[in-house]
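Notes for the one structure printed next.
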Amino acid sequence: MGCVQCKDKEAAKLTEERDGSLNQSSGYRYGTDPTPQHYPSFGVTSIPNYNNFHAAGGQGLTVFGGVNSSSHTGTLRTRGGTGVTLFVALYDYEARTEDDLSFHKGEKFQILNSSEGDWWEARSLTTGETGYIPSNYVAPVDSIQAEEWYFGKLGRKDAERQLLSFGNPRGTFLIRESETTKGAYSLSIRDWDDMKGDHVKHYKIRKLDNGGYYITTRAQFETLQQLVQHYSERAAGLCCRLVVPCHKGMPRLTDLSVKTKDVWEIPRESLQLIKRLGNGQFGEVWMGTWNGNTKVAIKTLKPGTMSPESFLEEAQIMKKLKHDKLVQLYAVVSEEPIYIVTEYMSKGSLLDFLKDGEGRALKLPNLVDMAAQVAAGMAYIERMNYIHRDLRSANILVGNGLICKIADFGLARLIEDNEYTARQGAKFPIKWTAPEAALYGRFTIKSDVWSFGILLTELVTKGRVPYPGMNNREVLEQVERGYRMPCPQDCPISLHELMIHCWKKDPEERPTFEYLQGFLEDYFTATEPQYQPGENL
């Protein structure tokens, strides 16, 4: 069954490896969305450096998940000397505009122009029609990217999150790029036993010099497809045989259409407000549609909340921030009342989710995982030299599968309301704000770290207001004198120690979000090997 070499010798144990440790937390990264996608590259110099440190430059992601320092050129590789690579649809897609093509999973395309990055001009071989298609909905025919089980540049933690989703049986699996070894892959499998219950095991797939693949040298394969076929028929030393590929969620689009990619000021008439989701100090949030067919979230701001000119300038930066733990900005209406159009998150704010929703029943592992997701998004903001300024559970949105995304980043500094700009006014979130920011207006990524520590208390207390029994003035005075919130009930000491670390008086002594992400992702697994040795491999 595709096995190139099988040697009759004692099974070799796979080397236990780790991608890193808590002291090397840079190895801990969330990958892109399950289907690799191309984001046009942009230099971080286009985003003002609000912090006093230098971050690494941004890189473009190639369309199949690799890293490239420049954006996609539009040149397609050839196959068989034909000069044309055919692509196949991985999902159904319904056209949003007259420029798009609707298509069904399995439909094949000839790509006519791929210079638009996220949107390619294509001709359907089924209908003969031409139009734009989202590039992360297709893959080359017969490539591993077209396989149901291939998830590309997906991080270890996100792989576990997807495999452990409700409804996946033991033996659900996926293959992803290795985070540590270039050219290698990782096989991740959902397993179960009496001691651990449901959990995920990871096996490294190594590449031979001649192009083959193996988990153990006893069984080598010419292709990943042959490897999957082999282990689908027998466990052969794995924790169990491969039963079914993990379900891929629909890939995220970073723009509403090919036209709004560059021209994302849209007419108010193209938006329909359908259901009010929330009402805040500065406006409302609605579930709505764009063009009558695309579900979006629409934040409407009260006139006078911020200058339209300042907002548009900030939105130029916000639009460039693209990460799967940040709520994606799609478009704006910049004339008052200002409308901000973003991706829709079905479960609403984390605060409401914890207090009144499904979040009331969540246990510590789920809560720590949600904190890790927020830290991952903030680590990206940290790398891009940006600042949130208003990080709290009310500004985190929740989607299906307990996915968390950061919203409203950067907007706080634009608010012109006197009750807010006074910083000690009634509308200012004193209880979440670092003392140097509340007293002197010194907002940096380190003041965001302080706020993250407060957000951790919201998670473990299921949405309790910080500093219970104290008003804003008392909080400012007590914190300046060195007071810090005690360990909440049922909160592990180690997690409270992390909060205290976030609340160091000297901002430079607070941890980075990169460290916080690694610590929280590994909170329950720090003593386990990164890769499984296998039993009889």
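Each Cβ is built from the backbone N, Cα and C atoms, and glycine gets one as well.
No noted substitution is present; original residues retained.
According to Swiss-Prot, the experimentally introduced change GLY2 to Ala is described as follows: Abolishes myristoylation and palmitoylation.
Among the mutagenesis entries in Swiss-Prot is CYS3 to Ala, noted as: Abolishes palmitoylation and plasma membrane association; when associated with A-6.
In Swiss-Prot, a published mutagenesis experiment is listed as CYS3 to Ser, annotated Abolishes palmitoylation and plasma membrane association; when associated with S-6. Abolishes plasma membrane association.
Under its mutagenesis annotations, Swiss-Prot gives CYS6 to Ser the following note: Abolishes palmitoylation and plasma membrane association; when associated with S-3.
For the published mutagenesis CYS6 to Ala, Swiss-Prot gives the following note: Abolishes palmitoylation and plasma membrane association; when associated with A-3.
Summarising the annotation, Swiss-Prot assigns domain 'SH3' to 82-143 and lists sequence analysis as the type of evidence. Here the domain 'SH3' (82-143) returns a mean pLDDT of 92 for the predicted model.
Annotation source Swiss-Prot lists domain 'SH2' at 149-246, citing sequence analysis.
The annotation ATP binding site is assigned in Swiss-Prot to LEU277, GLY278, ASN279, GLY280, GLN281, PHE282, GLY283, GLU284, VAL285, LYS299 on the grounds of sequence analysis. The Cβ of ASN279 (ATP binding site) lies under 8 Å from the Cβ of VAL285, each on the same chain and at least six residues away in sequence. A strand conformation is recorded for ASN279 (ATP binding site) in the three-state DSSP classification.
A sphere of 10 angstroms centred on the C-beta of ASP390 (active site, proton acceptor) encloses 22 other C-beta atoms. Mapped onto three states, the DSSP output places ASP390 (active site, proton acceptor) in coil. According to Swiss-Prot, the feature active site, proton acceptor maps to ASP390.
Each residue contributes its Cα atom, and for GLY283 (ATP binding site) and ASP390 (active site, proton acceptor) those atoms are 16 Å apart. With a 10 A radius on its CB, LEU277 (ATP binding site) counts 19 other CB atoms from all the protein chains.
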